[in-house]
Amino acid sequence: MAAAEMERTTSFDAAEKLKAADAGGGEVDDELEEGEIVEESNDTASYLGKEITVKHPLEHSWTFWFDSPIAKSRQTAWGSSLRNVYTFSTVEDFWGAYNNIHHPSKLVMGADFHCFKHKIEPKWEDPVCANGGTWKMSFLKGKSDTSWLYTLLAMIGHQFDHGDEICGAVVSVRSKGEKIALWTKNAANETAQVSIGKQWKQFLDHSDSVGFIFHDDAKRLDRSAKNRYTV
């Protein structure tokens, strides 16, 4: 299924018409850093003044996390710079958050922006993530915005056949470009991981090969870790 078609056939059809409806339903960190949240647009502000009488619940609640390069430089332990930004559980609250958060092309260099199932932290040490791994895609600088959005829509819209295997996703902004990683919880389940990788490529109309690395390999071998699965 092409990415555009996938977007039309998910529950986000109606939601896109409501784009920034009611951002008040989630949990927000009130001390945000530069490069993390954008100011409300006039269109968004007009929606926030209206009461949304019907909201469309998602299969799971999700949390946005932000990791800035400034915070990373000050952290005393790996992962301590991660900030819980916003938790949402409905289509409308997702769009309310998404429209007030910098997209990858506007994030500061060295930043990481995560979207994970609520109560799962984007760390190897999290019990749910510990035995998992990641699929990764690379993009030229400033070219990952649409793919990041489609990844979020497919993930929170429960479009993957093995959606229960998915922990979350992260977009990372670096000097050479941007990367999107899809985190899963059971790396040894080859059938599930390969299915997720294939569907992810399909949703994004991504033609290049993508690889899957076990967290255990990444922890032991760092950048020398090899792909266990490729699609």
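Backbone N, Cα and C atoms are what each Cβ position is placed from, and that goes for glycine too.
Note that the structure is a prediction, hence the values are computed from the model and not measured.
According to Swiss-Prot, the features are:
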VARIANT   Ala3 to Thr  In strain: Russet Burbank-0, alleles 1, 2 and 3
MUTAGEN   Leu48 to Phe  No resistance to potyviruses (e.g. potato virus Y (PVY)); when associated with K-68, D-77 and I-109
MUTAGEN   Ser68 to Lys  No resistance to potyviruses (e.g. potato virus Y (PVY)); when associated with F-48, D-77 and I-109
MUTAGEN   Ile70 to Glu or Asn  Increased resistance to potyviruses (e.g. potato virus Y (PVY)); when associated with R-82 and N-112. No resistance to potyviruses (e.g. potato virus Y (PVY)); when associated with T-69, R-82, R-110 and N-112
BINDING   74-79, Lys106, 124-125, 174-179, 219-223  mRNA binding site
MUTAGEN   Ala77 to Asp  No resistance to potyviruses (e.g. potato virus Y (PVY)); when associated with F-48, K-68 and I-109
MUTAGEN   Leu82 to Arg  Increased resistance to potyviruses (e.g. potato virus Y (PVY)); when associated with N-70 or E-70 and N-112. No resistance to potyviruses (e.g. potato virus Y (PVY)); when associated with T-69, N-70, R-110 and N-112
MUTAGEN   Met109 to Ile  No resistance to potyviruses (e.g. potato virus Y (PVY)); when associated with F-48, K-68 and D-77
MUTAGEN   Gly110 to Arg  No resistance to potyviruses (e.g. potato virus Y (PVY)). No resistance to potyviruses (e.g. potato virus Y (PVY)); when associated with T-69, N-70, R-82 and N-112
MUTAGEN   Asp112 to Asn  Increased resistance to potyviruses (e.g. potato virus Y (PVY)); when associated with N-70 or E-70 and R-82. No resistance to potyviruses (e.g. potato virus Y (PVY)); when associated with T-69, N-70, R-82 and R-110
VARIANT   Ser138 to Asn  In strain: Russet Burbank-0, allele 1
VARIANT   His206 to Tyr  In strain: Russet Burbank-0, allele 1
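Shown here: features listed in Swiss-Prot, placed on the structure.
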{"residue": "Leu82", "record": "mutagenesis position", "Cβ contacts under 8 Å, 6 or more apart": "Trp65, Phe66, Asp67, His114, Glu121, Pro122, Lys123"}
{"residue": "Asp112", "record": "mutagenesis position", "Cβ contacts under 8 Å, 6 or more apart": "Phe66, Asp67, Val170, Val171, Ser172, Val173"}
{"residue": "Ser138", "record": "variant position", "Cβ contacts under 8 Å, 6 or more apart": "Gly177, Glu178, Lys179"}
{"residue": "His206", "record": "variant position", "Cβ contacts under 8 Å, 6 or more apart": "Met137, Ser147, Trp200"}
{"residue": "Asp222", "record": "mRNA binding site", "Cβ contacts under 8 Å, 6 or more apart": "none"}
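Residues near Lys219 (mRNA binding site) in space but far in sequence (CB under 8 A, at least 6 apart, same chain), listed by position: Trp124. According to its DSSP assignment, Asp222 (mRNA binding site) is helical. In this structure, Lys106 (mRNA binding site) is part of a helix by DSSP. Within 10 Å of the C-beta of Ile70 (mutagenesis position) there are 13 other C-beta atoms, taking all protein chains into account. Gly110 (mutagenesis position) sits 5 Å from Arg174 (mRNA binding site), taking the C-alpha atoms as the reference points. The separation of Met109 (mutagenesis position) from Ser68 (mutagenesis position), Cα to Cα, is 9 Å.
Of all Cβ atoms in the protein chains displayed, 13 besides its own lie within 10 Å of the Cβ of Arg174 (mRNA binding site). Comparing the recorded positions Lys106, Gly110 on other C-beta atoms within 10 angstroms of each C-beta gives the minimum for Lys106. Within 10 Å of the C-beta of Gly177 (mRNA binding site) there are 14 other C-beta atoms, taking all protein chains into account.
In this structure, Ile70 (mutagenesis position) is part of a helix by DSSP.
Long-range neighbours of Met109 (mutagenesis position) (same chain, six or more residues apart, CB within less than 8 Å of its CB): Pro69, Val173, Arg174, Ser175. Its own atom aside, the Cβ of Ser68 (mutagenesis position) has 22 Cβ atoms within 10 angstroms in the protein chains shown.
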